[in-house]
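**Student:** This is the structure I want to talk about, given as structure tokens.
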Amino acid sequence: MVEINNQRKAFLDMLAWSEGTDNGRQKTRNHGYDVIVGGELFTDYSDHPRKLVTLNPKLKSTGAGRYQLLSRWWDAYRKQLGLKDFSPKSQDAVALQQIKERGALPMIDRGDIRQAIDRCSNIWASLPGAGYGQFEHKADSLIAKFKEAGGTVREIDV
């Protein structure tokens, strides 16, 4: 499993804020780990909730958990990582694996957050440039949340 250091924790917290699961407005009993897309909560962490939610006539989703993981991706990563449940620890493990597969972990570790966000934009619909037709946050807002969560951003001399 991929290690969680302070930089990675801050990036995960930023993602949860961006995805709307742990933003101070969405109801949650567990920092967003219990949120189904659309706002409903779940309590059974033995497996992904697998609830198909119609968000609008053109958009349906099975997104669930802190990082709004789709059930089809949960099935693949559960097997790949040997996960036993959909617990917070398992949700973090999947998110970190997805970030790793995009080559963004070293960027996060050294503070190149804008580049890491760009690398991960095809995974999370709320990131700038995702192109899923959903609301996308601005990079500056995401970087501010990353810093607020305790992350350090590498300053680039211009």
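Counting starts with 1 at the first residue shown.
Cβ atoms are placed via backbone N, Cα and C, with glycine included.
If you look for the noted substitutions, you won't find them, since the model keeps the original residues.
What you see is a predicted model, and the numbers here were worked out from it, not measured in a lab.
Quick paste of what Swiss-Prot says about this protein:
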| type | residues | note |
| --- | --- | --- |
| ACT_SITE | Glu19 | active site |
| MUTAGEN | His31 to Asp | No effect on lytic activity |
| MUTAGEN | His31 to Asn | No effect on lytic activity; when associated with N-137 |
| MUTAGEN | His48 to Asn | 97% loss of lytic activity |
| MUTAGEN | His137 to Asn | No effect on lytic activity; when associated with N-31 |
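Provide an account of the burial state, proximal residues and distances for the features listed.
**Tutor:** Around Glu19 (active site), a 10 Å sphere centred on its CB holds 24 further CB atoms from the protein chains shown.
DSSP assigns His31 (mutagenesis position) to coil, not to a helix or a strand. The Cβ of His31 (mutagenesis position) lies under 8 Å from the Cβ of Ala16, Asp22, Arg66, Pro88, each on the same chain and at least six residues away in sequence.
For His48 (mutagenesis position), the same-chain residues lying six or more positions away in sequence with a CB closer than 8 A to its CB are Thr62, Ala64, Gly65, Leu69, Ser71, Trp74, Asp75, Phe86. According to DSSP, His48 (mutagenesis position) sits in a coil region rather than a helix or strand.
His137 (mutagenesis position) has a Cβ environment of 19 other Cβ atoms inside 10 Å.
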**Student:** Do you know offhand how many angstrom separate Glu19 (active site) and His137 (mutagenesis position) by C-alpha?
**Tutor:** 9
